[in-house]
Amino acid sequence: MGITMDEEVIFETPRELISIKRIKDIPRSKDTHVFAACITSDGYPLIGARRTSFAFQAILSQQNSDSIFRVSTKLLRFMYYNELREIFRRLRKGSINNIDPHFEELILLGGKLDKKESIKDCLRRELKEESDERITVKEFGNVILKLTTRDKLFNKVYIGYCMACFINQSLEDLSHTSIYNVEIRKIKSLNDCINDDKYEYLSYIYNMLVNSK
């Protein structure tokens, strides 16, 4: 089943409210963020696992000079185990319970558009950087989705644009190599993330981009 132009589909997770809408063109501005729904040469959808969780990054950005972390307990389930250990090390009162050792901050690969780049050139550059130059693009799809995400924990709204990207590498080519990119710690198959809160809407995005005409 496809999605018609300007039709809006809504997904909600414990943390996010996501609006997905098919559009004709990606606007070009200094704040435009573009993402690739990557498909391997053997047909697997790819997703990135971020090196640092968004929750922990937000805490670090608000850290004061006396090195005290003030942390809402609502954020704890959205952090990596090593980040929780760092918080626990500085804890003066309270406790940390119900830690999920399997948490991963899943993201679509991509980034911010440079004003001198085309959309596709931006995605080629970002994929090259985030994969330590392991990913090369075979072709892009023609369908464009606008993704509007409201982060309910921080009450912020993020807008991005996504298109399918068919790459030359197989899943095997990418799954057994270490990545040293500052932002991405791992590239993996979305099919391995069925228990993640984001899996449902990420799967929908891939299906729409690959199967829509």
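Residue numbering: from 1, along the chain as shown.
Cβ coordinates are placed from backbone N, Cα and C, and glycine is handled just like the others.
No noted substitution is present; original residues retained.
According to Swiss-Prot, the feature active site, nucleophile maps to Glu126, an assignment based on similarity to another entry. Close to Glu126 (mutagenesis position) in the fold, though at least 6 residues off in sequence, lie Val34, Ala36, Leu109, Gly110, Gly111, each with a CB less than 8 Å from its CB.
In the three-state DSSP reading, Asp151 (N(7)-methyl-GTP binding site) counts as strand. The C-beta environment of Asp151 (N(7)-methyl-GTP binding site), restricted to residues of the same chain at least 6 apart in sequence and closer than 8 Å, consists of Arg15, Glu16, Phe54, Val157, Tyr158. For Glu16, Arg50, Asp151, the entry in Swiss-Prot reads N(7)-methyl-GTP binding site, with the evidence type experimental evidence.
Positions annotated as Mg(2+) binding site by Swiss-Prot: Glu126, Glu130, Glu183. Taken residue by residue with DSSP, Glu126 (mutagenesis position) is part of a helix.
Here Swiss-Prot flags 30-209 as domain 'Nudix hydrolase'.
In the shown protein chains, 18 other C-beta atoms lie within 10 A of the C-beta of Phe54 (mutagenesis position). Among the mutagenesis experiments that Swiss-Prot reports, Phe54 to Ala is described with the note: About 50% loss of mRNA decapping activity.
In Swiss-Prot, the entry for mutagenesis Glu126 to Gln states: Complete loss of mRNA decapping activity. The structure shown retains the original residue.
Experimental mutagenesis at this site is recorded by Swiss-Prot as Tyr158 to Ala, annotated: About 98% loss of mRNA decapping activity. Annotation note: Tyr158 (mutagenesis position) sits in a strand segment as assigned by DSSP.
When other Cβ atoms within 10 Å of the Cβ of Glu16 (N(7)-methyl-GTP binding site) are tallied across all protein chains shown, the result is 16.
Of the binding-site residues Glu130, Glu183, Glu130 has the largest number of other Cβ atoms within 10 Å of its own Cβ.
Spacing of Glu183 (Mg(2+) binding site) relative to Arg50 (N(7)-methyl-GTP binding site) is 6 Å (Cα to Cα, whole number). Same-chain residues at least 6 positions away in sequence with a Cβ under 8 Å from that of Arg50 (N(7)-methyl-GTP binding site) are, in sequence order, Glu104, Glu105, Leu106, Ile107, Glu183, Ile184, Arg185. Excluding Glu126, Glu130, Glu183 themselves, the residues of that chain whose CB lies within 8 A of the CB mean position for the Mg(2+) site are, in sequence, Gly48, Leu109, Gly110, Gly111, Leu127, Glu129, Ser131, Asn181, Ile184.
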